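Visitor: According to Swiss-Prot, the mutagenesis experiment Lys49 to Ala carries this note: Slightly reduced VO(2+) binding. Reduced VO(2+) binding; when associated with A-63. Loss of VO(2+) binding; when associated with A-63; A-66 and A-67. Lys63 to Ala appears in Swiss-Prot as a published mutagenesis result, with the remark: Slightly reduced VO(2+) binding. Reduced VO(2+) binding; when associated with A-49. Loss of VO(2+) binding; when associated with A-49; A-66 and A-67. Among the sequence features in Swiss-Prot, the mutagenesis site Arg66 to Ala is noted as follows: Loss of VO(2+) binding; when associated with A-49; A-63 and A-67. What Swiss-Prot says about the mutagenesis result for Arg85 to Ala is this: Loss of VO(2+) binding; when associated with A-35. Among the mutagenesis results in Swiss-Prot, His104 to Ala has the note: Loss of Co(2+) and Zn(2+) binding and reduced Cu(2+) binding; when associated with A-89 and A-106. The residue drawn here is the original one. Under its mutagenesis entries, Swiss-Prot includes Lys107 to Ala with the note: Loss of VO(2+) binding; when associated A-112; A-116 and A-120.
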Amino acid sequence: MSKVIFALVLVVVLVACINATYVEFEEAYAPVDCKGQCTTPCEPLTACKEKCAESCETSADKKTCRRNCKKADCEPQDKVCDACRMKCHKACRAANCASECPKHEHKSDTCRACMKTNCK
């Protein structure tokens, strides 16, 4: 009876160890979420775009109205948001895709595939 209990305890311990290792592995290789990391700097831009959409609801040409509104009102926030995302993507590229993305080949298919997988 004690051998059966010992075997069950051993199995439970092994399963717990395997699960902990899997969780650590999954967290270590999770893609970098640049959009999520830049939520705070991009909040004013999102609010500005929503404001433009609301103000252009009564316009006859909504598409042109929104484009002009975004260009006139949202451009400063857009630069801050773009700078945050660019910084995040550069850091992610250097950390995860250095061999696939040499200095001047950021548009190659292998580089894009690596960036898509690792830097969302």
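Including glycine, each Cβ sits where the backbone N, Cα and C put it.
What you see is the original sequence, not a version with the noted changes.
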Visitor: From the mutagenesis positions Lys49, Lys63, Arg66, Arg85, pick the residue whose C-alpha lies nearest to the C-alpha of Lys107 (mutagenesis position).
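Guide: That would be Arg85, nearest by Cα distance.
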Visitor: What is the interatomic distance between the Cα atoms of Arg66 (mutagenesis position) and Arg85 (mutagenesis position), given in whole Å?
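Guide: Taking the Cα atoms only, Arg66 (mutagenesis position) lies 23 Å from Arg85 (mutagenesis position).
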Visitor: Sort the mutagenesis positions Lys63, Arg85, His104 by C-alpha distance from Lys49 (mutagenesis position) and give me just the closest.
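Guide: So, spelling it out, the nearest of the mutagenesis positions is Lys63.
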Visitor: Does DSSP give Arg85 (mutagenesis position) helix, strand or coil?
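Guide: In the DSSP reduction, Arg85 (mutagenesis position) maps to helix.
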Visitor: CB neighbours of Arg66 (mutagenesis position) within 10 A?
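Guide: There are 18 of them.
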Visitor: What is the interatomic distance between the Cα atoms of His104 (mutagenesis position) and Lys63 (mutagenesis position), given in whole Å?
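Guide: So the Cα of Lys63 (mutagenesis position) lies 36 Å away from that of His104 (mutagenesis position).
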Visitor: What's the CA-CA gap between Lys63 (mutagenesis position) and Arg85 (mutagenesis position) in angstrom, rounded?
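Guide: Checking the Cα atoms of Lys63 (mutagenesis position) and Arg85 (mutagenesis position) gives a distance of 26 Å.
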Visitor: Using a 10 Å radius around each Cβ and all protein chains in view, which of these mutagenesis positions has the most neighbours: Lys63, Arg85?
Guide: Arg85
